[in-house]
Amino acid sequence: MVSAFNTGRTDDVDEYIHPDYLNPATLEHGIHTGPKAFAQLVGWVRATFSEEARLEEVRIEERGPWVKAYLVLYGRHVGRLVGMPPTDRRFSGEQVHLMRIVDGKIRDHRDWPDFQGTLRQLGDPWPDDEGWRP
């Protein structure tokens, strides 16, 4: 999973993403379920935070079917982020990801990024009048 975000390579997502994959946080971006949804998420991250965006693994924990990943996202704000125009600023933000592995693949995925710290590094931008609604 981390490799996909770091390289942008998603042609192999069927190997590690379950057909019923869901990350509820992506629904507001029009990204739904399954391996193609994960590939869309990778594309969105790279379009919003640049091709230079990368995740660094801090710690990975496993308990039964659950995996908890402590990560840091590094990037540069180059695309629209919930209605906020690009600032071109660099940032790093800690994240926690919780995933359930089913049939050897990631099926359930939640993530909690540090929105407050990230926005502060981006200069605390506001959405423009267009907002984030389609």
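Glycine residues also receive a Cβ, built from the backbone N, Cα and C atoms like all the rest.
In Swiss-Prot, a mutagenesis experiment is listed as F5 to Y, annotated with the note 20-fold decrease in specific activity. For the mutagenesis experiment Q95 to A, the note given by Swiss-Prot reads: 6-fold decrease in specific activity. Taken from Swiss-Prot, the feature nogalaviketone binding site covers Q95. In Swiss-Prot, a mutagenesis experiment is listed as D111 to A, annotated with the note Loss of activity. Under the heading active site, proton donor/acceptor, Swiss-Prot lists D111.
The structure, with features from Swiss-Prot marked on it.
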{"residue": "F5", "record": "mutagenesis position", "DSSP class": "helix"}
{"residue": "Q95", "record": "mutagenesis position", "DSSP class": "strand"}
{"residue": "D111", "record": "mutagenesis position", "DSSP class": "strand"}
C-beta crowding around D111 (mutagenesis position), within 10 angstroms:
17
If we count other C-beta atoms within 10 Å, could you say which of the mutagenesis positions F5, Q95 has the fewest?
Q95
To the nearest whole angstrom, what is the C-alpha distance linking F5 (mutagenesis position) and Q95 (mutagenesis position)?
14
Provide, as an integer number of angstrom, the distance between the C-alpha atoms of Q95 (mutagenesis position) and D111 (mutagenesis position).
7
